[in-house]
Amino acid sequence: MGIRCSTWLRWPLSPQLLLLLLLCPTGSRAQDEDGDYEELMLALPSQEDSLVDEASHVATATFRRCSKEAWRLPGTYVVVLMEETQRLQVEQTAHRLQTWAARRGYVIKVLHVFYDLFPGFLVKMSSDLLGLALKLPHVEYIEEDSLVFAQSIPWNLERIIPAWQQTEEDSSPDGSSQVEVYLLDTSIQSGHREIEGRVTITDFNSVPEEDGTRFHRQASKCDSHGTHLAGVVSGRDAGVAKGTSLHSLRVLNCQGKGTVSGTLIGLEFIRKSQLIQPSGPLVVLLPLAGGYSRILNTACQRLARTGVVLVAAAGNFRDDACLYSPASAPEVITVGATNAQDQPVTLGTLGTNFGRCVDLFAPGKDIIGASSDCSTCYMSQSGTSQAAAHVAGIVAMMLNRDPALTLAELRQRLILFSTKDVINMAWFPEDQRVLTPNRVATLPPSTQETGGQLLCRTVWSAHSGPTRTATATARCAPEEELLSCSSFSRSGRRRGDRIEAIGGQQVCKALNAFGGEGVYAVARCCLLPRVNCSIHNTPAARAGPQTPVHCHQKDHVLTGCSFHWEVENLRAQQQPLLRSRHQPGQCVGHQEASVHASCCHAPGLECKIKEHGIAGPAEQVTVACEAGWTLTGCNVLPGASLPLGAYSVDNVCVARIRDAGRADRTSEEATVAAAICCRSRPSAKASWVHQ
């Protein structure tokens with residue numbers, strides 16, 4: 001499941017139709033299907049406009065739409081222009097499309113023009129004009145509008161806020177907060193006792209009509225979802241971040257349905273508010289989900305670049321969250337839902353989404369919160385919307401303590417201090433268990449109590465696909481440093497992994513092999529102040545038994561090892577050794593492999609290797625870094641018949657091998673998981689710890 005892309009072609013305009021259009025009065029007005037009128041200007045084509053009529057002109061833009069047919073909204077399209085397009089060019093492009101359409105007897109309506117979040121415009125038009133629109137100058141792609149949905153069907157506060165922290169107040173002495181949360185949802189009953197005086201109802205309203213001619217808009221029902229979530233975020237009694245200010249933007253109708261375009265306009269509204277009246281830290285809660293949308297993910301990325309923290313529901317479809325937006329946006333903190341037993345939420349035949357796009361889970365089952373039935377009523381709701389609201393509240397509390405925290409720091413701290421290994425992973429599909437995080441959110445302690453700790457997380461790539469030349473790429477956030485790269489293949493057929501530069505950013509790339517079923521790249525992404533990293537490469541030695549590489553720059557320490565094979569040789573394939581017996585602190589690989597050492601320098605950075613081996617049959621071996629140390633690199637050392645790969649799970653290195661239950665295995669053939677553990681002590685010098 002994903003997006004389908006296609007390029008549309010239009011047919012040449014007939015001479016008779018062209019003559020008819022030219023005979024029409026220049027200032028005539030056309031009526032669209034909604035009964036609204038729009039000024040259309042018909043004129044002889046200019047030399048520039050006539051270029052589009054050349055048969056040789058081929059559209060370079062692409063057309064995208066939701067993979068779920070029932071969620072599509074044909075006839076409404078977001079025309080996305082190149083990132084560097086200027087405001088005047090956006091207006092000219094929209095006007096040109098109107099002009100070209102009018103010559104062909106079509107009326108289109110420009111519903112909204114985007115300037116502040118991305119260059120583009122929302123247009124209502126016939127699908128017959130898509131081929132024409134794709135040939136417009138500056139157009140990067142066109143995305144058909146689609147639906148998004150609300151994701152909902154006092155143990156929760158006890159779970160995410162430890163008892164010793166519940167007595168602390170995270171707001172200022174007068175009970176206020178400098179953090180503002182924007183909620184994109186249904187309307188809200190702002191007079192409820194839980195949130196009274198804390199909610200600002202904006203004049204923003206961008207929702208589709210409700211389905212069904214007999215639908216009755218009951219105010220309390222229309223406000224239900226938004227009121228409940230507002231109470232979860234900042235309610236007086238049932239809220240997480242008590243005292244936090246909320247701004248309500250209505251993007252979901254009374255049935256809990258909205259559109260991608262309405263959500264985009266809502267995000268741009270927030271950006272405009274930022275520009276007009278800069279304020280303190282902003283958190284945007286997106287308790288909704290629709291099919292994968294490139295433009296919605298891009299809009300989230302652009303808003304995140306301005307310092308806004310976005311928190312999104314993973315979705316309630318018991319499916320891979322990467323297939324939905326905004327959950328799949330890398331710049332969004334994506335939240336799945338658990339119940340009171342810290343297990344994945346089941347909602348009838350569906351349940352919480354999962355997979356590599358989920359950052360962590362939070363309470364999302366039978367959550368007590370404000371009800372819109374009356375100003376003192378309460379009700380329970382379930383879903384990943386409620387889970388996302390909990391994390392939005394936690395983020396607001398963290399920012400209220402330390403407004404300077406960035407998105408990368410917030411995410412890393414949420415991961416570090418989450419409750420780990422409590423979820424029964426058997427609930428998830430087998431192929432998703434290794435990708436899905438086993439973490440439930442809790443409120444982290446203040447930064448003063450944990451300052452200086454090296455923070456790292458694991459980022460998985462999408463699956464590469466099965467072709468022999470297929471690759472997979474995992475990327476860190478711009479603020480993070482890529483300290484190591486590894487790979488994993490369920491078939492074991494892979495040509496290794498390496499760190500390389502793409503578009504000015506270091507990325508982790510994994511290579512599939514002939515006969516392989518695909519591969520994952522696994523990046524270890526860390527926050528390390530004043531770090532300077534470089535990759536040292538050694539090509540295949542060929543003549544010698546091993547290929548060694550080490551950190552030769554002064555004060556640089558080894559944080560990761562990787563290798564790759566230029567020529568496939570599965571019989572000889574082995575992971576790189578992290579050291580030889582006489583020379584610790586270097587990567588040593590097979591003579592036919594190119595070996596890469598990730599070497600970094602930062603004030604007080606010190607690293608060491610920790611190993612654990614099993615001589616008998618084993619499908620996986622693990623080794624963990626001690627308290628105070630952070631895992632930066634993970635490898636499986638030779639000994640297994642065929643290693644499937646290695647990856648980091650929080651602070652644990654996991655080495656996976658194909659079932660190697662041979663009775664004649666010896667201790668020298670033990671499968672070994674090797675972890676590189678580092679810590680940052682700013683007062684000390686960078687060093688390698690010999691063990």
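Placed from the backbone N, Cα and C atoms, the Cβ positions cover glycine too.
Modelled residues match the original; the substitutions are not represented.
According to Swiss-Prot, the active site, charge relay system annotation covers D185 (among others), on the basis of sequence analysis. Of all Cβ atoms in the protein chains displayed, 29 besides its own lie within 10 Å of the Cβ of D185 (active site, charge relay system).
Marked as active site, charge relay system by Swiss-Prot: H225 (among others). For H225 (active site, charge relay system), the Cβ neighbour count at a 10 Å cut-off comes to 26, with all displayed protein chains included. In the three-state DSSP scheme, H225 (active site, charge relay system) is classed as helix.
The number of other Cβ atoms within 10 Å of the Cβ belonging to S385 (active site, charge relay system), over all protein chains shown, comes to 34. Annotation source Swiss-Prot lists active site, charge relay system at S385 (among others), citing sequence analysis.
Taken from Swiss-Prot, the feature domain 'Peptidase S8' applies to 154-441.
In three-state terms derived from DSSP, Q151 (mutagenesis position) belongs to neither a helical nor a strand segment and is classed as coil. Using a 10 Å radius centred on the Cβ of Q151 (mutagenesis position) and all shown protein chains, the other Cβ atoms total 33. According to Swiss-Prot, the experimentally introduced change Q151 to E or N is described as follows: No effect; when associated with A-152.
All chains included, 26 other C-beta atoms sit within 10 angstroms of the C-beta of S152 (mutagenesis position). Listed in Swiss-Prot is the mutagenesis experiment S152 to A, annotated as follows: No effect; when associated with E-151 or N-151.
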Nearest of the active-site residues (D185, H225, S385) to Q151 (mutagenesis position) - Cα to Cα: S385
Mapped DSSP class for S385 (active site, charge relay system), helix or strand or coil: helix
Helix, strand or coil at D185 (active site, charge relay system) [DSSP, three-state]: strand
